[in-house]
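Okay, so here's the structure we're looking at.
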Amino acid sequence: MKSELIFLPVPAFGHLVGMVEMAKLFISRHENLSVTVLISKFFIDTGIDNYNKSLLAKPTPRLTIINLPEIDPQKYLLKPRCAIFPSLIENQKTHVRDVMSRMTQSESTRVVGLLADILFVDIFDIADEFNVPTYVYSPAGAGFLGLAFHLQTLNDDKKQDVTEFRNSDTELLVPSFANPVPAEFLPSIFLEKDGRHDVLLSLYWRCREAKGIIVNTFEELEPYAINSLRMDSMIPPIYPVGPILNLNGEGQNSDEAAVILGWLDDQPPSSVVFLCFGSFGSFPENQVKEIAMGLERSGHRFLWSLRPCISEGETTLQLKYSNLELPAGFLDRTSCVGKVIGWAPQMAILAHEAVGGFVSHCGWNSVLESVWYGMPVATWPMYGEQQLNAFEMVKELGLAVEIEVDYRNEYNKSDFIVKADEIETKIKKLMMDGKNSKIRKKVKEMKEKSRVAMSENGSSYTSLAKLFEEIM
């Protein structure tokens, strides 16, 4: 009888791609396993449609894609970002139940588990109806996962109001970090006094019901954090199986990518600094101008992915920038050394020999991609857990330099502006430390470790084998 796993990813590009690529990995490693991925359409991230189409255009044997019915976006416009996904899965429960009912009644298939994104763990109620074991996928790193469990314990078991850490100079002793974590690096969502933190912390409480947590990381990158999670008897078994990446670039605009990569082909090796801040990584106009001035003054070649601002309540991400946001004459003055783009094929850019440094928002996927390609990073976090990721990269792991590590720009509401002089200085530091700098050496070493981890008998390879023993 065929064994089947059901995957339920959050419909945000980084979350979805990670789970689909993981499904492909599972299938490639176990010949008796099939995976069905249930995809919800999310009205903001237009990149999901392109990725979804690419999956359907190039089917993978034993991988089934089921698109769940689209839900009216008006239901979500006024919800804070953290509440969108738990609300979304609540509205999809009926459809998920129908799929699970059909699959569990099949005489040719044995459903061996439901693997849900950490933001979708409320779907466990449906899995329980069919006695299907549940597992969690964490698209964030082990360090953040440990912090979330720590805050959930403080909030629920020790009755400590974690929102009091906002604007505090407290340093927290978090089990998943070797260094004390200043409160300024805690994700904003945990600190909101409007009840948002309760929504998120309740998800981590439910995670404890799972039979295992699969994390997109690897032992050599986060040994301290992974060990701390394994030492906690109240946390399910941890399976680090990464780095899981979209190495083939499915869902990318090939025409735009060709133009961008063609420009890079004309640049000298390791000469270009690449700036990219993720799907929601946009800046107010005054900050855009400071970045432009800092780049121009640095004298370095650059490739800058610039996105228009998205406001709370908007329903679509825009992929193109407006020239009006840039200083007068900037594009003309820098035309020989720089290129400003909207959407960026990030993996292909980081893999290109012309790129010598990466200014990043420190989303976890971007962290893993930079490690995979041995690319030194300058941190500029924006939202979510990115401040904590930046802290981990700079302070814990020594794999990055900082432009800012505690910058916050939720829905472009930040009043803080990073000045051109600081941007210029940090870009020069990132690009001019040379091939023998300490950070470059460490990043190159971690690149090799990341590839060994995924190879036969590597740490992630072995961890996945242990997961199969549990599931099958």
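Heads up, the Cβ atoms here are built off N, Cα and C, so glycines get one too.
Original residues fill every noted site, and no substitution is shown.
Annotation comment: Swiss-Prot describes HIS15 as active site, proton acceptor. According to Swiss-Prot, the feature active site, charge relay maps to ASP117. Per Swiss-Prot, anthocyanidin binding site is recorded for HIS15, GLY384, and the stated evidence type is similarity to another entry. Residues or ranges marked as UDP-alpha-D-glucose binding site by Swiss-Prot: ALA344, GLN346, HIS361, TRP364, ASN365, SER366, GLU369, GLU385, GLN386. According to Swiss-Prot, the experimentally introduced change CYS82 to His is described as follows: Loss of glycosylase activity toward protopanaxatriol (PPT). Mutagenesis annotation in Swiss-Prot: ALA142 to Thr, described as Loss of glycosylase activity toward protopanaxatriol (PPT); the structure shown retains the original residue. PHE144 to Tyr or His appears in Swiss-Prot as a published mutagenesis result, with the remark: Loss of glycosylase activity toward protopanaxatriol (PPT). For the published mutagenesis TRP205 to Arg, Swiss-Prot gives the following note: Normal ability to transfer a glucose residue to the C6-OH of protopanaxatriol (PPT).
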Exercise for the section: Consider the recorded positions HIS15, ALA344, GLU369 and say which one has the Cα lying nearest the Cα of GLY384 (anthocyanidin binding site). Expected result: HIS15
Fill in the blank from the handout: Rounding to whole Å, the Cα atoms of ASN365 (UDP-alpha-D-glucose binding site) and HIS15 (active site, proton acceptor) are apart by 9
Problem - Residues near PHE144 (mutagenesis position) in space but at least six apart in sequence (CB under 8 A) - result: SER176, PRO187, TRP364, GLU385, LEU388, ASN389
Exercise for the section: Give the three-state DSSP assignment (helix, strand or coil) for ALA142 (mutagenesis position). Expected result: helix
Problem - Cβ neighbour count (within 10 Å, all chains shown) around TRP205 (mutagenesis position) - result: 15
Practice task
Using only the Cα atoms of ALA344, GLN346, HIS361, TRP364, ASN365, SER366, GLU369, GLU385, GLN386, which the record gives as binding UDP-alpha-D-glucose, return the largest interatomic distance in Å, rounded to a whole number.
Solution key: 22
Exercise for the section: With ALA344 (UDP-alpha-D-glucose binding site) as the reference Cα, tell me which of the recorded positions HIS15, ASP117, ALA142, TRP205 is the closest one. Expected result: HIS15
Handout entry: Euclidean distance between Cα atoms of TRP205 (mutagenesis position) and GLU369 (UDP-alpha-D-glucose binding site), Å
Key = 30
Exercise for the section: Which residue among the recorded positions ALA142, ALA344 has the fewest other Cβ atoms within 10 Å of its Cβ, if you could check? Expected result: ALA344
Problem - Of the recorded positions listed as HIS15, ASP117, ALA142, TRP205, the one whose CA lies nearest the CA of HIS361 (UDP-alpha-D-glucose binding site) - result: HIS15
Handout entry: Residue pair HIS15 (active site, proton acceptor), ALA142 (mutagenesis position) - Cα distance, angstrom, rounded
Key = 15
Exercise for the section: State the Cα to Cα distance, in Å, between ASP117 (active site, charge relay) and TRP205 (mutagenesis position), rounded to an integer. Expected result: 14
Problem - Alpha-carbon distance [GLN386 (UDP-alpha-D-glucose binding site); ALA142 (mutagenesis position)] in Å - result: 13
